[in-house]
Amino acid sequence: MATKIDKEACRAAYNLVRDDGSAVIWVTFKYDGSTIVPGEQGAEYQHFIQQCTDDVRLFAFVRFTTGDAMSKRSKFALITWIGENVSGLQRAKTGTDKTLVKEVVQNFAKEFVISDRKELEEDFIKSELKKAGGANYDAQTE
């Protein structure tokens, strides 16, 4: 059966993360049968990492705050998590299903495909987002 996405529900969750006034900084999009629907959401990145278990595949939209003391800004990441115990067929299907998620999640600084929990570390993601942002204007120390 072809995968579908609940666009309205997923768009509402996506917009919640994009809203700077919202405490929600991440949302997952998971499979409910053959439909992609919003999953968990939260205000703590560590709670997101707990969703990424070896037997699950999911997509996540995450807001990170970057910059220095003078200039804070939000950067967004689209993360595809594929656990180690996910079957080969499901792994392959995740890649094509991501196009459905991208119909909703359109604005992000960098995309990640991760199956190793070490790559989910917040510092690693932030450093990759910083590289993707181009020039580094952090306050210089002399």
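Note that Cβ sites are derived from N, Cα and C of the backbone, with glycine treated the same way.
Don't look for the substitutions in this one, it keeps the originals.
Residues or ranges marked as domain 'ADF-H' in Swiss-Prot (evidence: sequence analysis): 2-130.
Among the mutagenesis results in Swiss-Prot, Lys75 to Ala has the note: Abolishes actin-binding activity. The residue drawn here is the original one. Other Cβ atoms within 10 Å of the Cβ of Lys75 (mutagenesis position), summed over all protein chains shown, number 20. According to DSSP, Lys75 (mutagenesis position) is assigned to a strand segment.
For Lys130 to Ala, Swiss-Prot lists a mutagenesis experiment annotated as follows: No effect on 5LO-binding activity. Other Cβ atoms within 10 Å of the Cβ of Lys130 (mutagenesis position), summed over all protein chains shown, number 17. Mapped onto three states, the DSSP output places Lys130 (mutagenesis position) in helix.
Around Lys131 (mutagenesis position), there are no C-beta neighbours below 8 angstroms that are at least 6 residues distant in the chain. Quoted from Swiss-Prot, the note attached to the mutagenesis of Lys131 to Ala states: Abolishes 5LO-binding activity.
Mutagenesis annotation in Swiss-Prot: Lys131 to Glu, described as Abolishes 5LO-binding activity; the structure shown retains the original residue.
One mutagenesis experiment named in Swiss-Prot is Lys131 to Arg, and its note says No effect on 5LO-binding activity.
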### Summary
The rounded CA-CA distance in Å from Lys75 (mutagenesis position) to Lys130 (mutagenesis position) is 9
